[in-house]
Amino acid sequence: MSEEIREVKVLEKPWVEKYRPQRLDDIVGQEHIVKRLKHYVKTGSMPHLLFAGPPGVGKCLTGDTKVIANGQLFELGELVEKLSGGRFGPTPVKGLKVLGIDEDGKLREFEVQYVYKDRTDRLIKIKTQLGRELKVTPYHPLLVNRENGEIKWIKAEELKPGDKLAIPSFLPLITGENPLAEWLGYFMGSGYAYPSNSVITFTNEDPLIRQRFMELTEKLFPDAKIRERIHADGTPEVYVVSRKAWSLVNSISLTLIPREGWKGIRSFLRAYSDCNGRIESDAIVLSTDNNDMAQQIAYALASFGIIAKMDGEDVIISGSDNIERFLNEIGFSTQSKLKEAQKLIRKTNVRSDGLKINYELISYVKDRLRLNVNDKRNLSYRNAKELSWELMKEIYYRLEELERLKKVLSEPILIDWNEVAKKSDEVIEKAKIRAEKLLEYIKGERKPSFKEYIEIAKVLGINVERTIEAMKIFAKRYSSYAEIGRKLGTWNFNVKTILESDTVDNVEILEKIRKIELELIEEILSDGKLKEGIAYLIFLFQNELYWDEITEVKELRGDFIIYDLHVPGYHNFIAGNMPTVVHNTTAALALARELFGENWRHNFLELNASDERGINVIREKVKEFARTKPIGGASFKIIFLDEADALTQDAQQALRRTMEMFSSNVRFILSCNYSSKIIEPIQSRCAIFRFRPLRDEDIAKRLRYIAENEGLELTEEGLQAILYIAEGDMRRAINILQAAAALDKKITDENVFMVASRARPEDIREMMLLALKGNFLKAREKLREILLKQGLSGEDVLVQMHKEVFNLPIEEPKKVLLADKIGEYNFRLVEGANEIIQLEALLAQFTLIGKK
């Protein structure tokens, strides 16, 4: 077996999965937890479990998938093969940017961290109404709009016809004019180059188009000899003899839009449409010679916000909005086609963007905040977008008002008479109350009038009138007298009477109402479903997406090469034959295998709460699994909920009830990074296991085992570099090892720091020491070397500076000052300041501190 083939085999599967512990004995560095879990296996019973600890991939497409990278259109396989050198597994990259969407559905450009190549024996093929076709791995998430209006990431294997796939409504490509691009559009639409003798012909019935082609030819190719003739059958033709023009067209592929065409894509599309565009009864149709060209034209049209449909080799533009945009942005040179197309704007229906609206969620927001916007049940997407804007304006006002009311109602209105006694002289003067009368109030021998109570409270800094006014506003706008009355244990008319009366007898009850209303405000402001609804409305108004209905979902079996681009943070990018938005747990599995043996899969359900956070997951998936009895003689089933701290408060409450309901035959294992985010009623029902970061020696032992098994040479320097970066995280350590192995079978510290996008710690320390010793310019030079040559971000450098500052040979007070400065400048970077300027300013601070 050759080295090249052997290396491909080594890297064809993520090692973090390949070397995942299968049994409890395989788990490294958590002996205190393994011991307790083994006891559960031995006894055959266990309580609900909560795994808490610090945070520890595969989403792939086929190689023929189109992707826009650095402003150009590539095939994904071609791009990854070029960047990875054909290697399987992850390959770190720098300077590669792709288009994706942010949390509000707006198009943005994102950095790619690494490219990935792998094999699979199973794919999901997806077709849509507009002619899109995607082939992705079964677990690849796609952004989908479901029948009930939900918008969420769904794994490909769970998609079904009728779901709506997110596609960008436009692509921010260069859309300018260019005479060469226009000439190429004409040539590729109606031109022909003879195999020899430098002859090019151009055939078109329209004399104006032939004239334009000849003008462009004369302008672009000075050596051209041009003549026009009419054949005996009446066919008009332009003959061009030009070595330069002939060489150009023979150097490009005629099945794709050439690079020169993309540089002036508006000009190219107009010329191509003049030649190959036709007007049908309800659409403009652009004919092509092959599917690849049709796909590229669809991408090009998307850059103008024109959503096209593919039908074989035809690109179809339909709907008034699309046709009008096409005519405004691209158009036809010929008046006859232009007039025909303009008639379609009046004939065709207004385009619907196809989004199913989540009326239930919108209604919840309206009811929760008592919004006054008129409801329209049969909303089109466009009307829903307008409604969301109206709602958002009202919501911002209401939330702002609720915060103001909360601030006012946070202050008690009961007077502390001991405090009045201390300030009696001031009260007598400002409240204008006689001394003997005030003394009786302080002793409780008589009560002040309500007016006097208000004046006394003012002296103590209590604004009773403002608080009562806030209570009235909340009761009328956000609650009801009936709701407050139920909580108070009285009738609603009593609440109204109390709030509007002016007797001091009601002050104690007013204080109770204040507390009730404050509690209700806090419930509203912390309502998870309300926040979800507001986020949905923001998305509805701001998103730059169109929704294409899925018509077919089919499973494919075979041996497939697949590719991925890893985009940290947002985990999605624009790809597909037409632009589409595509995306980017150990102890529980080991315990399930030990408990259930071969039947573990039948008795084990795994869910990721960060993907499936809503209350419906608890009500549907969990309950459906929990209702059935365990298989194979097991006494209970296991439901493993990863990233449980991502569940909403409502979902956690539903989970608590489900845990109680099915406690006889189901045990829950909840895994989270922060147990504090799990509600107390759930924590009290679980045995809690706190996973600690692994010791370096435990990680080192596992890495040496993997390296030996994979035929790698793991140097001591390389091992120490991995341990330094991993910081007790085994998953991170294994991923770094695999990424470094993609570069070389010898794992050195140089390769490790390269793939992990980290600077050497000694380089960071040297830079800081240079600054502290007063050598600012050399420190600045070292900083620029780290940033520019090693390609690190400013935040990466700051994180390492913070880690290394405590290892510097300086006095402790200076370390405190430096750590404080690093924190300050990190905040500046997070706020969006220029990283080079801020880091150089930080080094200047180091220099000043070093002189003290």
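Every residue, even glycine, has its Cβ placed from backbone N, Cα and C.
Look at Swiss-Prot and you will find 183-306 tagged as domain 'DOD-type homing endonuclease', backed by sequence analysis. Summarised as a single figure, the pLDDT of the domain 'DOD-type homing endonuclease' (183-306) averages 86.
Using a 10 Å radius centred on the Cβ of Glu785 (mutagenesis position) and all shown protein chains, the other Cβ atoms total 13. For the mutagenesis of Glu785 to Ala, Swiss-Prot gives this note: Decreases the stability of the PCNA-RFC complex and reduces the clamp-loading activity; when associated with A-795; A-796; A-831 and A-835. The structure shown keeps the original residue.
Under its mutagenesis annotations, Swiss-Prot gives Glu795 to Ala the following note: Decreases the stability of the PCNA-RFC complex and reduces the clamp-loading activity; when associated with A-785; A-796; A-831 and A-835. According to DSSP, Glu795 (mutagenesis position) sits within a helical segment.
While the structure shown retains the original residue, Swiss-Prot records the mutagenesis experiment Asp796 to Ala with this note: Decreases the stability of the PCNA-RFC complex and reduces the clamp-loading activity; when associated with A-785; A-795; A-831 and A-835.
All chains included, 8 other C-beta atoms sit within 10 angstroms of the C-beta of Glu831 (mutagenesis position). The mutagenesis experiment Glu831 to Ala is recorded by Swiss-Prot, whose note states: Decreases the stability of the PCNA-RFC complex and reduces the clamp-loading activity; when associated with A-785; A-795; A-796 and A-835.
Glu835 (mutagenesis position) carries a helical DSSP state (H, G or I). Quoted from Swiss-Prot, the note on the mutagenesis of Glu835 to Ala is: Decreases the stability of the PCNA-RFC complex and reduces the clamp-loading activity; when associated with A-785; A-795; A-796 and A-831.
The mutagenesis positions recorded for this entry are Glu785, Glu831, Glu835, and the Cα of Glu835 lies nearest to that of Asp796 (mutagenesis position). Note: the CA-CA distance between Glu831 (mutagenesis position) and Glu795 (mutagenesis position) rounds to 12 Å. Counting other Cβ atoms within 10 Å of each Cβ, the mutagenesis positions Glu795, Asp796, Glu835 show the lowest value at Glu795. Cα spacing between Glu795 (mutagenesis position) and Glu785 (mutagenesis position): 15 Å, rounded to the nearest whole number.
If you measure from the Cα atom of Glu835 (mutagenesis position) to that of Glu785 (mutagenesis position), you get 14 Å. As a summary of secondary structure, the domain 'DOD-type homing endonuclease' (183-306) carries 58 helix, 27 strand, 39 coil according to DSSP.
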